[in-house]
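Record features, source Swiss-Prot:
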type: ACT_SITE; residues: Ser209; note: active site, acyl-ester intermediate
type: ACT_SITE; residues: His466; note: active site, charge relay system
type: VARIANT; residues: Ile10 to Thr; note: In strain: 178.7, 357F, 517S, Bar-F-77F, Bar-F-79F, Bar-F-96S, DPF-13, DPF-30, DPF-82.1, EM-10, F-274F, F-517F, F-1461S, MA-4.4 and Zim-F-H31
type: VARIANT; residues: Thr24 to Ile; note: In strain: 178.7, 377F, 357F, 517S, Bar-F-79F, DPF-13, DPF-30, DPF-82.1, EM-10, F-274F, F-517F, F-775F, F-1461S, MA-4.4, Ven-S-13F, Zim-F-H27, Zim-F-H31, Zim-F-S11, Zim-F-S18, Zim-F-S53, Zim-S-S2, Zim-S-S30 and Zim-S-S34
type: VARIANT; residues: Thr58 to Ile; note: In strain: 178.7, 357F, 517S, Bar-F-77F, Bar-F-79F, Bar-F-96S, DPF-13, DPF-30, DPF-82.1, EM-10, F-274F, F-1461S, MA-4.2, VC-805, Ven-S-1F, Ven-S-2F, Ven-S-3F, Ven-S-11F, Ven-S-21F, Zim-F-H31, Zim-F-S18 and Zim-S-S10
type: VARIANT; residues: Ser120 to Thr; note: In strain: DPF-2 and 521S
type: VARIANT; residues: Asn258 to Asp; note: In strain: 178.7, 357F, 517S, 709.6, Bar-F-7F, Bar-F-77F, Bar-F-79F, Bar-F-93F, Bar-F-96S, DPF-13, DPF-30, DPF-46, DPF-77, DPF-82.1, EM-10, F-96S, F-274F, F-517F, F-531F, F-611F, F-775F, F-1461S, MA-4.2, Zim-F-H27, Zim-F-H31, Zim-F-S11, Zim-F-S18 and Zim-F-S53
type: VARIANT; residues: Ser276 to Pro; note: In strain: VC-805
type: VARIANT; residues: Ala309 to Val; note: In strain: Ven-S-13F
type: VARIANT; residues: Ile356 to Thr; note: In strain: F-775F
type: VARIANT; residues: Gly397 to Arg; note: In strain: US-255F
type: VARIANT; residues: Val441 to Ile; note: In strain: Zim-F-S53
type: VARIANT; residues: Arg492 to Lys; note: In strain: 94F, 174F, Bar-S-24F, Bar-S-89F, Bar-S-99F, Bar-S-95F, Bar-S-60F, F-531F, F-611F, MA-4.2, Zim-F-H27, Zim-F-S18 and Zim-S-44F
type: VARIANT; residues: Asp500 to Asn; note: In strain: Zim-F-S18, Zim-S-H32 and Zim-S-S2
type: VARIANT; residues: Ser508 to Ala; note: In strain: 357F, 517S, Bar-F-79F, Bar-S-78F, DPF-13, DPF-30, F-96S, F-517F, F-1461S, MA-4.2, VC-805, Ven-S-1F, Ven-S-2F, Ven-S-3F, Ven-S-11F, Ven-S-21F and Zim-F-S11
Amino acid sequence: MNYVGLGLIIVLSCLWLGSNASDTDDPLLVQLPQGKLRGRDNGSYYSYESIPYAEPPTGDLRFEAPEPYKQKWSDIFDATKTPVACLQWDQFTPGANKLVGEEDCLTVSVYKPKNSKRNSFPVVAHIHGGAFMFGAAWQNGHENVMREGKFILVKISYRLGPLGFVSTGDRDLPGNYGLKDQRLALKWIKQNIASFGGEPQNVLLVGHSAGGASVHLQMLREDFGQLARAAFSFSGNALDPWVIQKGARGRAFELGRNVGCESAEDSTSLKKCLKSKPASELVTAVRKFLIFSYVPFAPFSPVLEPSDAPDAIITQDPRDVIKSGKFGQVPWAVSYVTEDGGYNAALLLKERKSGIVIDDLNERWLELAPYLLFYRDTKTKKDMDDYSRKIKQEYIGNQRFDIESYSELQRLFTDILFKNSTQESLDLHRKYGKSPAYAYVYDNPAEKGIAQVLANRTDYDFGTVHGDDYFLIFENFVRDVEMRPDEQIISRNFINMLADFASSDNGSLKYGECDFKDNVGSEKFQLLAIYIDGCQNRQHVEFP
């Protein structure tokens, strides 16, 4: 026997087994079809950031449905880099130049708790908000949820503004590229999350504001149940008037004129010209659609696509889709806060040298209201004026627009932009849905939130504004104060709520000591009220 040869074989075998064992035992190394990636140890959790799920949406792939990422990694992929924002004209960037991000941005980031008691975790997939125009995956934090250690979190980046939503309403330039990005990311999660210790059968899709509306739109695909077990829309749903808008074709050609494509006569030539322009030029042109400040806040947003559009997300009015029953029949929850409209109204209290912005409404209400409240493309000029006068009289009466009447104006914004459409969505789901439909209203003002930032003032009590609940789950830069003791309890309750919802076998939902009541088949709305020191189930004929 050749003992030298046998010994060499044994040594090499041990080296091979040892190297593979170390890869297996190293939680920072993850094997994917593309190759291996290395994450970061953050003490209480592991992170794997900026993982591409789609080919870069640049060049010929701009204004196209995303293509799955195909590249193989010859070296270990570095998954320790903070995800870049998708290219945008950002409302919250100070100064005149608000251009932020990169066109090549389609990544997911995975965050996994350290928990020796579990071999696998349910998964919460997160779609960030930002009116479909701005925002980034990194802007919503993960320290709170990782501290609790209940689920794996996956943050999704998707195309925004004109790069994500410009549309001519035909198959040449159908739009909704950002929504198609989200859907491809969900497929990536389904196929790959087990490699990180996630449970692909227990995925909950969540989002806030435009993220919440995105969740609802994704759910309206009949096969959504193949991608997620449940869905949660915080302060945003498919029926909000700022979500699916009309007039997209006109804005697409206006964008073309603004960037030197004025000779384009049809969708094909417009698309070709827009593809030839620098991405930064297209996104910077957003400012030409704003009549003042960042109004309207969503000039480019989801549209109804033609039925022959490639990989169409939605081709019918969401109301008709829900009535048909042909949508993802999974448990769904929706929410609003008592002054959600503070996000949209607060900038009107910003002070200038010439006075407060709200003063302008006294002379320009008929001009500005259709942009502020998103009915400029749905009514004739006469009907717009009549409606503007009607809602002013209903909410403001004969008062002037000023700081004294601001609370009534904020209530108008809350009702029209959030609450009324939340009620309508829930009403449709309770009548035509087969899976549980839940709702909550939150009333517990934060010491600092989005309204104080936009108004640049702390001397006004805005109430419970857009994000005051959600930012207790996923931290946000607009809230730079410590949580109060009551908010710490609420934060834990929210996080436990999501963890349980992600893995619930029967679709039940619970917050703290309160079980949500299902709205499907109920004559009255079942609404869970969440406030500073508890929760309570309430029944309503109409939302309070």
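All positions are counted from 1 along the displayed chain.
Glycine is no exception: its Cβ is also placed from the backbone N, Cα and C atoms.
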A correct count of other C-beta atoms within 10 Å of the C-beta of Thr58 (variant position) gives 14
Could you find out if DSSP has Thr58 (variant position) as helix, strand or coil?
-> coil
Rounded to a whole number, how many Å is the Cα of Thr58 (variant position) away from the Cα of Ser508 (variant position)?
-> 42
Argmin Cα dist to Asn258 (variant position) over the variant positions Ala309, Ile356, Asp500 returns Ala309
Neighbour count (Cβ, 10 Å) for the residue listed as 'active site, charge relay system' | 32
Which entry in the list of recorded positions, Ser120, Ser209, Asn258, Ser276, Ser508, has its Cβ near the fewest other Cβ atoms, using 10 Å as the limit?
-> Ser276
Would you mind pulling the DSSP three-state label for Ile356 (variant position)?
-> strand
So how many other Cβ atoms are close to Arg492 (variant position), meaning within 10 Å of its Cβ?
-> 17
What's the CA to CA span in angstrom from Ser276 (variant position) over to Ala309 (variant position)?
-> 22
